[in-house]
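K.L.:
Annotations for this protein, taken from Swiss-Prot, read as follows:
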type: MUTAGEN; residues: Phe203 to Ala; note: Nearly abolishes antagonist binding
type: MUTAGEN; residues: Met206 to Ala; note: Strongly reduces antagonist binding
type: MUTAGEN; residues: Leu280 to Ala; note: Nearly abolishes antagonist binding
type: MUTAGEN; residues: Asn283 to Ala; note: Nearly abolishes antagonist binding
type: MUTAGEN; residues: Phe284 to Ala; note: Slightly reduces antagonist binding
type: MUTAGEN; residues: Leu287 to Ala; note: Strongly reduces antagonist binding
type: MUTAGEN; residues: Gln355 to Ala; note: Increases antagonist binding
Amino acid sequence: MGGHPQLRLVKALLLLGLNPVSASLQDQHCESLSLASNISGLQCNASVDLIGTCWPRSPAGQLVVRPCPAFFYGVRYNTTNNGYRECLANGSWAARVNYSECQEILNEEKKSKVHYHVAVIINYLGHCISLVALLVAFVLFLRLRSIRCLRNIIHWNLISAFILRNATWFVVQLTMSPEVHQSNVGWCRLVTAAYNYFHVTNFFWMFGEGCYLHTAIVLTYSTDRLRKWMFICIGWGVPFPIIVAWAIGKLYYDNEKCWFGKRPGVYTDYIYQGPMILVLLINFIFLFNIVRILMTKLRASTTSETIQYRKAVKATLVLLPLLGITYMLFFVNPGEDEVSRVVFIYFNSFLESFQGFFVSVFYCFLNSEVRSAIRKRWHRWQDKHSIRARVARAMSIPTSPTRVSFHSIKQSTAV
């Protein structure tokens, strides 16, 4: 209601004409509520104000609290807030009732809609930026064959999984109308299954990243023993039977609304959410061990203590998004507080939509091998296309015996 929450109520009171019959019934109801109260001494009698709020019999000198009206003059109000009225020392009610806390639910719904639309914009913007960054990173890994080691192949597959997930996200957003949801046609269920499959592959490729780092840093095994097919089985293979089992469960127990959401008491979604949470927990253990080893190695070095901690913090900040620990935030319940829910909605929307962008930055754009390979290619391209290179090549060509040079013509003319 803005800065004057009583303004609408006051305007309504000026135009209000209560039906005598309904007012009488309200008085009787209010009086019946007060019968149970046993008050001695000076008191205010039960009363119904012009808004319809019942103020029960109360002792003199007391501030009485009553819920805000649920519905008044065509406007719904939040009944979790309260109105206040004082029972004066002389046993009469104060003329003024404090309804300053009573807020229109209409305004709250408008605020919720605004926050929802902003969150939708953040989601679309984040997924667009992420998809562009992921495609650029994918092309770089495709073109730069000189850096194709197992570590970068894992990065490449993770980026591919994120591309497919982002692409199916756009398919879901653009095709899943309310009518399609209700019809529950076969293709929309396949789209949902594909989206969930690529979502799970993101987690398992992050698990592959964690396995590789843990093997290389903590277990100190030679990474030459690791094979590409092992990680392909983990990243692309393991999620497939998980999603098949989930789809069968949905088909038999929750076959509605294109398999989005879930009915109360049906827990088929945990078939794929459970393994995702499990690999997150394992990655958390990997992260703890990796940071512990990094701290030990840094402490054993000759650098100062400040530099040691700085490197440890940098390593931690890099490893957090790499191992997917940020997804832990998506399982947090923000509670009923409005501020917490708004912050959670924005924070969740930002993290989920920009996750692909962060992966591209950490795995590709900040990758020293990728940057070095790009720099070499750029220098080769400059050498090939620069004027200096063309002149140098022309000067290096030997003069043919049958070709007369400009210098020899000049000398013969002088003679």
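Glycine is no exception: its Cβ is also placed from the backbone N, Cα and C atoms.
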K.L.:
What is the number of other Cβ atoms found within 10 Å of the Cβ of Phe284 (mutagenesis position)?
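P.N.:
Other Cβ atoms within 10 Å of Phe284 (mutagenesis position): 15.
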K.L.:
Roughly how many Å separate the Cα of Asn283 (mutagenesis position) from that of Met206 (mutagenesis position), to the nearest whole number?
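P.N.:
Cα-Cα, rounded: 8 Å.
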K.L.:
To the nearest whole angstrom, what is the C-alpha distance linking Met206 (mutagenesis position) and Phe284 (mutagenesis position)?
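P.N.:
Per the Cα atoms, Met206 (mutagenesis position) and Phe284 (mutagenesis position) stand 11 Å apart.
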K.L.:
May I ask for the distance between Phe284 (mutagenesis position) and Phe203 (mutagenesis position), taken between their Cα atoms and rounded to an integer number of Å?
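P.N.:
Here the two Cα atoms lie 12 Å apart.
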K.L.:
So if I draw a 10 Å sphere around the Cβ of Asn283 (mutagenesis position), how many other Cβ atoms end up inside it?
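P.N.:
By my count, 27.
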K.L.:
For Gln355 (mutagenesis position), which of the mutagenesis positions Phe203, Leu280, Leu287 has the nearest Cα in space?
P.N.:
Phe203
